[in-house]
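Report on one structure; see the data block that follows.
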Amino acid sequence: MKKYRVNVQGMTCSGCEQHVAVALENMGAKAIEVDFRRGEAVFELPDDVKVEDAKNAIADANYHPGEAEEFQSEQKTNLLKKYRLNVEGMTCTGCEEHIAVALENAGAKGIEVDFRRGEALFELPYDVDIDIAKTAITDAQYQPGEAEEIQVQSEKRTDVSLNDEGNYDYDYIIIGSGGAAFSSAIEAVALNAKVAMIERGTVGGTCVNVGCVPSKTLLRAGEINHLAKNNPFVGLHTSASNVDLAPLVKQKNDLVTEMRNEKYVNLIDDYGFELIKGESKFVNENTVEVNGNQITAKRFLIATGASSTAPNIPGLDEVDYLTSTSLLELKKVPNRLTVIGSGYIGMELGQLFHNLGSEVTLIQRSERLLKEYDPEISEAITKALTEQGINLVTGATYERVEQDGDIKKVHVEINGKKRIIEAEQLLIATGRKPIQTSLNLHAAGVEVGSRGEIVIDDYLKTTNSRIYSAGDVTPGPQFVYVAAYEGGLAARNAIGGLNQKVNLEVVPGVTFTSPSIATVGLTEQQAKEKGYEVKTSVLPLDAVPRALVNRETTGVFKLVADAKTLKVLGAHVVAENAGDVIYAATLAVKFGLTVGDLRETMAPYLTMAEGLKLAVLTFDKDVSKLSCCAG
């Protein structure tokens with residue numbers, strides 16, 4: 001074998017690395033390492049294969065190969081090892097420059113220093129010890145910490161070659177057709193895999209069919225109806241009559257159909273993978289049975305999602321209750337709606353029907369809404385919902401549920417007192433359970449956890465290394481954007497031969513109530529539990545000019561920072577369009593920005609996002625004493 005380095009232009013991301021790697025593998029290359037940042041591919045070829053063939057393969061993949069360099073065996077000493085080194089004592093970009101110069105003088109290459117994250121990335125020749133770099137940093141008056149050697153192979157292609165595994169019907173079978181499934185299929189097709197997707201029901205999964213899309217369009221309708229009846233401006237004589245729910249639901253269903261076709265169904269032919277309709281179950285680790293036919297694949301992805309689950313309350317099974325799916329198909333607004341469960345689904349759908357005209361009561365076992373959130377967030381949304389007229393029942397013990405004609409009765413005990421809550425409709429919104437019981441997972445050696453979730457490792461592999469899983473059927477945050485991220489990563493690992501870890505350290509979440517709730521990073525309590533010395537800022541919404549002009553001032557901004565480094569650890573918001581605000585905070589948390597970084601960054605006036613800037617100023621100032629935009 002001969003080893004080569006080829007310069008490659010046109011790569012912009014890790015996906016490009018995979019495309020180049022697949023192209024090289026298909027023409028016979030081995031030990032492939034592609035790096036889009038350095039713009040190069042390193043690989044081995046049999047002695048009888050010309051490097052020009054490899055360059056042609058790269059060109060056929062729509063990238064631009066440059067000069068090729070053959071490695072001689074003695075050249076290993078010229079190769080580089082890559083390190084990540086924690087560094088304390090940096091406070092600004094000037095510190096970054098000092099460390100970069102020190103490392104360069106020690107022989108390091110490819111140096112990247114980030115004072116916000118407190119780390120340095122660099123490469124050293126194989127024969128240079130890491131202690132030389134650490135000594136150079138110490139001599140520059142900074143404090144080096146632990147050094148981690150970044151094994152290029154750990155995130156590059158493994159020795160997996162699907163071409164060597166025998167004959168199968170498909171390279172990749174995906175069970176499910178939601179966000180994780182489609183993301184994975186698209187990525188796998190880009191890696192030249194033959195892909196099939198199996199779906200027993202409606203294509204598109206929860207989000208587009210019965211979750212995000214239908215609920216959010218109806219929530220918007222409810223907000224407009226509520227504002228028409230309760231607008232805060234004098235001189236505007238608005239009103240709203242009773243809601244005709246049937247045509248509103250039809251409009252919602254038309255939108256769902258349109259988005260399902262555009263974002264899911266039509267993509268099947270666009271990308272060229274196969275859809276198989278039917279129930280699937282594993283026969284063994286390489287085979288599933290669908291509609292009586294056995295189908296084989298080299299790799300599988302289980303992305304079957306989750307469904308509503310009901311609590312164990314006596315009498316509930318005998319009551320005609322609603323789920324989040326069936327509620328959105330009602331053709332008439334009920335006079336009264338009781339909601340068991342006050343998580344994000346219960347709050348959103350409860351407020352929706354309150355805004356459409358129902359008398360709504362939310363019931364939950366815990367003493368406060370969103371008990372896993374910071375108290376300030378719970379207090380703000382509790383105040384908002386109660387101000388709007390929604391009934392909140394907390395600290396409830398459920399005794400039984402019964403139906404008396406058309407009336408559903410929920411018997412609870414609160415602080416030792418019995419109470420019966422009656423309504424024409426009862427919504428159960430107490431959580432979701434993974435969908436996997438019909439898959440016959442034991443036949444494939446796939447284990448599940450105590451909740452029925454599929455057990456996966458950091459690379460999205462199940463307990464069978466040929467079978468991966470992603471999305472709501474696994475542990476972790478149940479958001480469609482998380483599912484899509486995991487689905488793409490699963491394909492890169494399963495088909496692309498990579499070994500990339502899933503990273504869910506910084507995941508924003510939004511509850512689409514009005515005001516909405518958005519959060520990212522650590523709460524104050526979580527930060528303390530992780531050992532941080534914490535500094536917090538709490539800004540009431542009536543200190544944000546946008547809220548004042550909107551005449552909607554119930555809400556809060558809260559920031560959590562590391563008291564030592566002032567890095568932003570978490571951001572939590574209750575405000576109009578909080579979900580649109582939280583992305584900026586997500587970037588701050590992910591990239592280790594500090595309170596100072598945000599303080600020195602301008603925010604446009606009269607936007608809700610300005611609340612982040614004002615919350616930053618609140619760490620050190622009383623913003624009520626500042627003029628507009630002063631900081």
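Placement of Cβ uses the backbone N, Cα and C atoms for every residue, glycine included.
Original residues only.
These numbers come from a predicted model, not from an experiment.
According to its DSSP assignment, Cys13 (metal cation 1 binding site) is coil. The annotation metal cation 1 binding site is assigned in Swiss-Prot to Cys13, Cys16.
As annotated by Swiss-Prot, FAD binding site applies to Ala181, Gly201, Thr206, Lys216, Asp472, Val480, with the evidence given as similarity to another entry. For Thr206 (FAD binding site), other Cβ atoms within 10 Å of its Cβ number 24.
DSSP assigns Cys629 (Hg(2+) binding site) to coil in the three-state reduction, outside any helix or strand. A sphere of 10 angstroms centred on the C-beta of Cys629 (Hg(2+) binding site) encloses 14 other C-beta atoms. Look at Swiss-Prot and you will find Cys628, Cys629 tagged as Hg(2+) binding site, backed by similarity to another entry.
The helix, strand and coil residue counts that DSSP assigns across the domain 'HMA 2' (81-145) are 23 helix, 24 strand, 18 coil. The domain 'HMA 2' feature in Swiss-Prot is assigned to 81-145; the stated evidence is sequence analysis.
For Tyr264 (mutagenesis position), the same-chain residues lying six or more positions away in sequence with a CB closer than 8 A to its CB are Ser177, Phe182, Val203, Gly204, Val208. Quoted from Swiss-Prot, the note attached to the mutagenesis of Tyr264 to Phe states: 30-fold decrease in activity. 300-fold decrease in activity; when associated with F-605.
Cβ neighbour count for Tyr605 (mutagenesis position) (all protein chains, 10 Å cutoff from its Cβ): 11. According to Swiss-Prot, the mutagenesis experiment Tyr605 to His carries the following note: 2-fold decrease in activity.
Quoting Swiss-Prot on the mutagenesis of Tyr605 to Phe: 10-fold decrease in activity. 300-fold decrease in activity; when associated with F-264.
Here Val480 (FAD binding site) comes close to Gly178, Gly179, Gly205, Thr206, Cys207, Gly211, Cys212: these same-chain residues lie at least six apart in sequence, with C-beta atoms under 8 angstroms from its C-beta.
Taking the Cβ of Ala181 (FAD binding site) as reference, residues of its chain lying under 8 Å away and at least six apart in sequence are, in sequence order, Ile174, Ile175, Met197, Gly205, Leu301, Ala303, Gly471, Gly487. Mapped onto three states, the DSSP output places Thr206 (FAD binding site) in helix. All protein chains included, Cys628 (Hg(2+) binding site) registers 8 other Cβ atoms within 10 Å of its own Cβ. Residues near Cys16 (metal cation 1 binding site) in space but far in sequence (CB under 8 A, at least 6 apart, same chain), listed by position: Gly10, Val34, Phe36, Tyr63. When the Cα atoms are compared, Cys629 (Hg(2+) binding site) and Tyr605 (mutagenesis position) turn out to be 7 Å apart. Closest by Cα distance to Cys13 (metal cation 1 binding site), from the recorded positions Gly201, Lys216, Tyr605, Cys628, is Lys216. For Lys216 (FAD binding site), the same-chain residues lying six or more positions away in sequence with a CB closer than 8 A to its CB are Phe512. Between the C-alpha atoms of Asp472 (FAD binding site) and Tyr605 (mutagenesis position), the distance comes to 39 Å.
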